[in-house]
Each structure stands twice: as C-alpha cells, then as structure tokens.
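Written out below as structure tokens is the structure these notes cover.
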Amino acid sequence: MRLSVRRVLLAAGCALVLVLAVQLGQQVLECRAVLAGLRSPRGAMRPEQEELVMVGTNHVEYRYGKAMPLIFVGGVPRSGTTLMRAMLDAHPEVRCGEETRIIPRVLAMRQAWSKSGREKLRLDEAGVTDEVLDAAMQAFILEVIAKHGEPARVLCNKDPFTLKSSVYLSRLFPNSKFLLMVRDGRASVHSMITRKVTIAGFDLSSYRDCLTKWNKAIEVMYAQCMEVGKEKCLPVYYEQLVLHPRRSLKLILDFLGIAWSDAVLHHEDLIGKPGGVSLSKIERSTDQVIKPVNLEALSKWTGHIPGDVVRDMAQIAPMLAQLGYDPYANPPNYGNPDPFVINNTQRVLKGDYKTPANLKGYFQVNQNSTSSHLGSS
C-alpha cells in the first residue's frame, strides 16, 4: 500500500514538473518576442508586406500582396466601364466582379485628409502619419478586392471614380495597371440622364450642367493617367472597343501582360456561370451587358441635346476635342464596325439572347424596343 502511495506521489510530482516546464518555456518564448520587438526600430512590423492567402474552388492556393499586378478599370460613369470589366471577367485567369462602391469613397476621404492642413497636423500629432495611413489603405483596398469575389490569378477592380486617384494607387500598388475608359461625353451624359443614373454633383435635369461636370471629371482622370505614364495607364476608347472588339482587346491584354483568350469576345455567354461573369442585380448597366457587343448605343444621343448646348459644346466640354472628338459633329464618324459586331447587332435585334436565370425579375429586357435601346455602356 505504501508503495502505491509513493508511486502516486511520484507520478503527481512528475506531472507538476512537466506543467511548470511547459509554462516556463512559453514565458521564455514570450520574453524573447517582447525583447525582439524592443530591439526592432519603430514600424518594424509591416502588415503591408503580408500576403492574403485564398483557396479557389479548384483547390488552387492564391497569394495576394502589394506587389501583385492589380488592374484598375475606371472612367466617368456610363463610359463602358461595366462592359470592359465584363470582357475581362470572361477571361479564365481574371476576376473583376461588381463595383465595391466603398473603395472610391475611402480614397476620397484619404485625399481630403491630405488636403486639410489642420486635419493632417492633428493626425500627425496623434502618430497617424502618412506611412500609417498608406499601409492601412493598402491593406484595406487589397482585402476588399480579394475577398469580394472568387479568387483568380489576376484580380481587377472596377469602380469608375477610382481613376481619379491613379497616381496614389500606383504608389500603393507599384505593379498595378490602369484602364481609363474614354467615351464621347455627349453619349455618356445622354445615357446618365435618360437612365437616371444618380451621380453626386450632376444635375440630371440639365445637359449643360452634366457636360460641364463630365468635362471636369474626365480632365482629372486623364491628367492622372498621363502622370502615371503610358506603361501603366491605357486610355481605352469605348467606341473603338465596340466597333473593333478583337483588335482592341488584343491591345488591352498585351498591355496587361495577359495571354489571349477568345472568351473575352463572348462575355454574354459566361454571365452567371462559375468562373465567368458575375453581374450585380442593382447596377444600371446590368441589363445591357447581358447582350453581346452591339452598335446603336454609339450615337443614340444625337438629336436629344438642346440646341443652345450643341452650339456651346466646344466651350462647355473642351475635353471632347482634346480626346479626339469633334464637338461640332452630330454625330461624329466613329468608324466602320467589324462584321462580327454587325452580326451581334442583328442577334440583338432578333432578341437572340437570354436573361440569366439568376437575374430574372430584377429588371426587364423589353425585346420589343431593342431597336431603340441597344448597346452596352
């Protein structure tokens, strides 16, 4: 009996020693970590150097970081940004997804903090320096882009007004590239007015006001694009993308360093399919990009702009001429379409396309009026 008691006491003692040893080991490791942190200079922990790791449905692991070649698609709303991102989304290696809406707002806030001398002083005094803010912006933007859709080898973001911050974004993501969608401002404004696309600061009851605001917005974006440089920012003319999709998309994919895929010419066939094109049920362009690329949206603005605005067009929107559009031509000669596009237009006129099942009930595609409401914008 005594022997049994001794064995029990011995076993208990060994267990106690083992627990104490484990706890001591943990404390040693924690102390080393603390000491290492004290010896490191301030800011040695760099979250912007960390990677996001995601696993796709194909069980492939994707790693995303600040050095990745992100693609940013933007431009004044109603300039073809949705069509462009749908075409890219059709590529098997690319995922753009719907507008996040939040990224341009956060970028605008960041810009406001920088412009306000008093606010910047307060932030600096609190230790919230430009370096801290930039690291936080970098992590936030990457997190939103990466996690608001399925993982892919190449990620892109389409929020139209992000390209007002191209220079800043190119600093946060040094290997990023930008596609600036450019469209005849008269067509963009007619589209936003007739489709009642609310944009902050635009008076949708006035063509003159909207064209003035269009001019200001595209002027800022174009200047940012030029400052970033032609190696990183490519102006993409909506009219040429629609008239000559194969030629335009080859130039775009070459610029982005992405291999060619015929899928980009048939985005409408991949809508709502796994790994294909995901469309928002509430974005204004959704009911248009379900159709193949077609022609009539190019010039359906003709005859709708008030006469006094037409007369003053060169003064109201000087960026038209700078971008290569004739402000006095109504409409300009944008060029001759490829046979492929003519065939697509005939398909649309016949109603030879289907609304994806997941989008039915959220908008109506009136096939009886397609002859006057064609196009993807």
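Heads up, the Cβ atoms here are built off N, Cα and C, so glycines get one too.
Its Cβ placed at the centre, Arg78 (mutagenesis position) has 28 other Cβ atoms within 10 Å. Taken residue by residue with DSSP, Arg78 (mutagenesis position) is part of neither helix nor strand, so it is coil. Arg78 to Ala appears in Swiss-Prot as a mutagenesis experiment; the accompanying note says: Strongly reduced enzymatic activity.
According to Swiss-Prot, the 3'-phosphoadenylyl sulfate binding site annotation covers 78-82, Arg183, Ser191, Arg195, Tyr238, 285-294, Lys300.
The annotation active site, proton donor/acceptor is assigned in Swiss-Prot to Glu99. The Cβ of Glu99 (active site, proton donor/acceptor) lies under 8 Å from the Cβ of Lys158, Asp159, Pro160, Ser280, Glu283, each of which sits 6+ residues away along the same chain.
DSSP classifies Arg101 (mutagenesis position) as coil under the three-state reduction. What Swiss-Prot says about the mutagenesis result for Arg101 to Ala is this: Prevents dimerization and strongly decreases enzyme activity.
DSSP assigns Trp113 (mutagenesis position) to a helix. Swiss-Prot gives this note for the published mutagenesis Trp113 to Ala: Prevents dimerization and decreases enzyme activity.
In Swiss-Prot, a published mutagenesis experiment is listed as Lys158 to Ala, annotated Nearly complete loss of enzymatic activity. Other Cβ atoms within 10 Å of the Cβ of Lys158 (mutagenesis position) number 25 in total over all chains.
Among the sequence features in Swiss-Prot, the mutagenesis site Thr198 to Ala is noted as follows: Slightly decreased sulfotransferase activity. The DSSP secondary structure for Thr198 (mutagenesis position) is coil.
Comparing the binding-site residues Thr81, Ser285, Asn294 by how many other C-beta atoms lie within 10 angstroms of each C-beta, the top residue is Thr81. Note on proximity: among Arg101, Trp113, Gln288, the recorded positions of the record, the Cα nearest Thr198 (mutagenesis position) is that of Arg101.
Across the fold, the C-alpha of Asn294 (3'-phosphoadenylyl sulfate binding site) and the C-alpha of Arg78 (mutagenesis position) stand 15 Å from each other. For the pair Arg101 (mutagenesis position) and Thr81 (3'-phosphoadenylyl sulfate binding site), the C-alpha distance works out to 14 angstrom.
Neighbour list (Trp113 (mutagenesis position), Cβ cut-off 8 Å, at least 6 residues apart, same chain): Glu119, Lys120, Leu123, Leu133. Comparing local CB density within 10 A for the recorded positions Thr198, Gln288, the maximum falls on Gln288. Proximity to Arg78 (mutagenesis position), defined by a C-alpha to C-alpha distance within 10 angstroms, is shown by the following binding-site residues from Ser285, Gln288, Lys291: Ser285.
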